[in-house]
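Features as listed in Swiss-Prot:
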type	residues	note
DOMAIN	27-118	domain 'Ig-like C2-type 1'
MUTAGEN	T30 to A	No significant change in APOE-mediated activation of LILRB4
MUTAGEN	P35 to A	Significant reduction in APOE-mediated activation of LILRB4
MUTAGEN	W41 to A	No significant change in APOE-mediated activation of LILRB4
MUTAGEN	R59 to A	No significant change in APOE-mediated activation of LILRB4
MUTAGEN	W106 to A	Significant reduction in APOE-mediated activation of LILRB4
MUTAGEN	Y121 to A	Significant reduction in APOE-mediated activation of LILRB4
DOMAIN	124-218	domain 'Ig-like C2-type 2'
Amino acid sequence: MIPTFTALLCLGLSLGPRTHMQAGPLPKPTLWAEPGSVISWGNSVTIWCQGTLEAREYRLDKEESPAPWDRQNPLEPKNKARFSIPSMTEDYAGRYRCYYRSPVGWSQPSDPLELVMTGAYSKPTLSALPSPLVTSGKSVTLLCQSRSPMDTFLLIKERAAHPLLHLRSEHGAQQHQAEFPMSPVTSVHGGTYRCFSSHGFSHYLLSHPSDPLELIVSGSLEDPRPSPTRSVSTAAGPEDQPLMPTGSVPHSGLRRHWEVLIGVLVVSILLLSLLLFLLLQHWRQGKHRTLAQRQADFQRPPGAAEPEPKDGGLQRRSSPAADVQGENFCAAVKNTQPEDGVEMDTRQSPHDEDPQAVTYAKVKHSRPRREMASPPSPLSGEFLDTKDRQAEEDRQMDTEAAASEAPQDVTYAQLHSFTLRQKATEPPPSQEGASPAEPSVYATLAIH
């Protein structure tokens, strides 16, 4: 018995503080309308009330109407309720508040929501004095006029945080009107405006909206902080609201824009510098190559032939078309003993004394056999001194060869020389009685 009593006492002590804390005032809900609080006659509107997850019921009250005006169960996840108005009429215009009920009681009332209906009266006219195009820092006045005896006017700026501005009308003229001065004008004042007219005893019923007026602000981007607009010639009601927020003009977007422009400019300059550097390097390399080529051409004597190969033996070069066009070979004749199977018939131009004489050599060859030695031939005629290299660098030989279709190939070689040294050699003493042999020409033949 005693342990049971002790357990119940501890449970009561532990639940006591919690119950005491929850019994306090609940936070007030949030109330708003979609698509907005200013609704044209005949259009639908939805009122939302949002509380906490512990809410069990939501209630909507309308001023000057029996309470509660409507009750709704919460929607999942049970933190808000919806109140629908299918068609807006004069009966729905007014001021609303909402509550929600939790297990511990009802919450505090929400902030008021003013539901305004337009289209109850004829539309007024809206104009700008002196002009809808105003320079930043100057003053401008928006004038709303009505032909009907209206005493309340409202000015609305589209997409503004606080769209409504209530002002009383000015009496003493045939046309009732209200002035909305703006001084000094800044960039935040620019935009599209409309005005409404109504009676003071029911300012939730408005006229049709006026034609839109576009206010254009030109000049410097940095403007002073706008001051709240008030009518000088009218008395403001307690429901007056500022036309625009009175905070400082935000410049974060402009600063970000300048930062982007500066970054793009820096990147462009870097890319241009890199391109100029590459072009300069390419121009310098081309200039060095041109100078090196000119120096090489200057060191080589004009008309000098390519240096002849030092190897004077028989050189054979094979190609894939060798079986069809015959063998291509280079033969250097340096002694008086031609290779086996080669018969050379030389014919010299009649102008032997011409330094640029042309000599044709008919070469009849067969497969050379390197293991057999040919008999020595007599040495006579003119020959080229091969020991003097510097004197023979002026010699150039162009050869043209044509493959013959006969079983034995016949090749003609054209010898074009710039400087020829002719030397006549006397026959050996053992051949004085023999008939003189034809002169021989020793040259390097390159047959392609």
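Just so you know, glycine gets a Cβ as well, placed from its N, Cα and C.
Nothing has been swapped: the model has the original residues at all the noted spots.
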Quick one: give me the count of other CB atoms within 10 A of the CB of T30 (mutagenesis position).
-> 14
P35 (mutagenesis position) versus mutagenesis positions W41, R59, W106, Y121 - nearest by Cα = W41
Cα separation, T30 (mutagenesis position) to W106 (mutagenesis position) (Å, whole number) | 14
Among T30, W41, Y121, which are recorded as mutagenesis positions, the nearest neighbour of R59 (mutagenesis position) by Cα = T30
For the domain 'Ig-like C2-type 1' (27-118), jot down how many residues DSSP puts in helix, in strand and in coil.
-> 3 helix, 47 strand, 42 coil
Quick one: give me the count of other CB atoms within 10 A of the CB of R59 (mutagenesis position).
-> 22
Integer Å value for the Cα distance linking Y121 (mutagenesis position) with W41 (mutagenesis position) is 11
Just name the most isolated of the mutagenesis positions W41, W106, Y121, going by other Cβ atoms within 10 Å of its Cβ.
-> W106
Taking only the Cα atoms, work out how far T30 (mutagenesis position) lies from W41 (mutagenesis position), in Å, as a whole number.
-> 25
